[in-house]
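Trainee: Below is the structure I would like to discuss, written out as structure tokens.
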Amino acid sequence: MVAQYTVPVGKAANEHETAPRRNYQCREKPLVRPPNTKCSTVYEFVLECFQKNKNSNAMGWRDVKEIHEESKSVMKKVDGKETSVEKKWMYYELSHYHYNSFDQLTDIMHEIGRGLVKIGLKPNDDDKLHLYAATSHKWMKMFLGAQSQGIPVVTAYDTLGEKGLIHSLVQTGSKAIFTDNSLLPSLIKPVQAAQDVKYIIHFDSISSEDRRQSGKIYQSAHDAINRIKEVRPDIKTFSFDDILKLGKESCNEIDVHPPGKDDLCCIMYTSGSTGEPKGVVLKHSNVVAGVGGASLNVLKFVGNTDRVICFLPLAHIFELVFELLSFYWGACIGYATVKTLTSSSVRNCQGDLQEFKPTIMVGVAAVWETVRKGILNQIDNLPFLTKKIFWTAYNTKLNMQRLHIPGGGALGNLVFKKIRTATGGQLRYLLNGGSPISRDAQEFITNLICPMLIGYGLTETCASTTILDPANFELGVAGDLTGCVTVKLVDVEELGYFAKNNQGEVWITGANVTPEYYKNEEETSQALTSDGWFKTGDIGEWEANGHLKIIDRKKNLVKTMNGEYIALEKLESVYRSNEYVANICVYADQSKTKPVGIIVPNHAPLTKLAKKLGIMEQKDSSINIENYLEDAKLIKAVYSDLLKTGKDQGLVGIELLAGIVFFDGEWTPQNGFVTSAQKLKRKDILNAVKDKVDAVYSSS
């Protein structure tokens, strides 16, 4: 009999739905808080965690000692002529990690909370603190401080953009903003529109003694503050340290003001990949339930000896819940950035991975694909014999594991040691969330580094829907339901998904589910049923063992000319695994039969291919590959390889690309082609290369 990781609870309401299911450990009732806790608010939760782990390290961070700028001249085609263009790269020089214990963090939380009240924020649902900053220890400390005084937090990605930021500030009537010094210039227009803002708290003190980048960092922040005060002379500005100092000085004057379970904890603004960002309302009871549900799936596998590296945006619910989970485990958080993870991207110091030596790491598909391709590039540069030994060991290990032959897990540990050392050498688990990853990428990284678990959730469900339990490890599934949710699948007739086939739109209910979108009745009524089911817009499928598998999103299913649907995210996860692809956006014109791939190329392997085809000279640098992205011979070769990738991974017919176009440049939150959660902004990407896409369709 097949083991069942979820169980039905009651019968299907009608023939158009599956029976609702829960994690088998929560058959009787779903969790509303983490096991072995008594908390009902985020403040009570962290107090329990901090008191239990007192003297252990809670979090670590690195200071930026200097930012080094390096320039290189590269040849680039401009108006058809080869021209020398200067490109600049920024490299960070960082300190070693500094640490706070859980005891110290308790004091800091209360001091920040008192400091916020001292400057003028009132402990209630009306005065809100806007967190508009990159992930850091100070972001989390501001969040915790606000919780200690019952002050709701509003989160906005540091790359949300001016329009989105203004929308979130005005809609919530936020009274204070915490931000990075580098983001101060971007507040000049928003604070003119958002007249409720009275206080700005910036990450670092602004001092002329700061000589980093020859004083540019200081000067930029100093000038921005002056500009802000010109347009809003009533706004008061403070540094993080100012708030901390005010809190220390008022410890006998201001009491803690704990929130209630039904009070507002935070409003999290979605990244707005389409349309205006929506504010997801999360009460304290929602967040506590979300953390509790997720904790059930990995409770036996993590603990207070683990070291968790964190670099995803804290404005993303996935990262926030994961860091709160780390407190529950008693693990130590190490703050990092995508730019400084590896030693190749820093100067005069080690990268974050080698410096911190994490045991657990969370990322999104784009991060893992970059890791995988970086490893493949290293392998490709090995001597022939070493390369052969590597692939022999890898394929033998893979086959032994697939056939369940004992010893497969340990095979190749010596061969793969160098790769593991580059990630700190101590990783035990990786977790992917936020977007689908190809089965091949999951299997590859699992076998070279450590098991990659898959998580699935949404801001509206407080990130908590599924996490693959390490004891039930399986490739290609979203995994076990968390302990707080009840899930059913509902017919999507127009797309051909029916509950009778164990497929349909994923509907979720539980104490973790948002009660509403902030001041948005229309969106709320569309997403939530009157009896509390949240309609995710994702298409799911129940596996025979009760695992949930996510097939795609309703909005990313496109009907082609012949009446059949293709799943864009599914195709992207497959084609993204190709060695020549750094990122891909699949576009399907509804008047055509097949889609087109818009590709950000992976420079190193593409350069090798161009040299092999005689398109580039052997002495040419990979930087120069940008000059050959419209070469017909190169495009044809990559297109052929992509078709092979698709066929090898089971794609057929209309799922195979009609053609490809190369995109000259990266897709980053800064240039507006992806969100901070690395979700594609499809319309913007298409508009940038529309002529090329039209040309592909015309010739196919």
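Using the three backbone atoms N, Cα and C, a Cβ is placed for every residue, glycine included.
This is the original sequence, none of the listed changes applied.
So Swiss-Prot has the following annotated:
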- TYR269, THR270, SER271, GLY272, SER273, THR274, GLY275, GLU276, PRO277, LYS278, GLY279, VAL280: ATP binding site (BINDING)
- SER271 to Ala: Likely essential for ATP utilization. Reduces catalytic activity by 89%. Reduces the LCA palmitic acid transport activity by 71%. has no effect on the LCB dihydrosphingosine (DHS) transport activity (MUTAGEN)
- ASP538 to Ala: Abolishes catalytic activity. Reduces the LCA palmitic acid transport activity by 96%. Abolishes the LCB dihydrosphingosine (DHS) transport activity (MUTAGEN)
Trainee: Could you list the residues of the same chain, at least six apart in sequence, whose Cβ is under 8 A from the Cβ of GLY279 (ATP binding site)?
Mentor: VAL154, SER168, GLN171, THR172, ILE267, MET268, TYR269, TYR517, TYR518, LYS519, ASN520
Trainee: Where does GLY279 (ATP binding site) sit by DSSP, helix, strand or coil?
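Mentor: SS state of GLY279 (ATP binding site) = strand.
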Trainee: Let me check the 10 A CB neighbour count of ASP538 (mutagenesis position). How many other CB atoms are there?
Mentor: 23
Trainee: Including all protein chains shown, what's the count of other C-beta atoms within 10 A of the C-beta of TYR269 (ATP binding site)?
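Mentor: I count 26 other Cβ atoms within 10 Å of it.
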Trainee: To the nearest Å, how far is the Cα of PRO277 (ATP binding site) from the Cα of ASP538 (mutagenesis position)?
Mentor: 19
Trainee: According to DSSP, folded down to helix, strand and coil, what is ASP538 (mutagenesis position)?
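Mentor: DSSP call for ASP538 (mutagenesis position): strand.
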Trainee: Mind giving me a neighbour count for PRO277 (ATP binding site)? Other Cβ atoms within 10 Å of its Cβ, every protein chain shown.
Mentor: 22
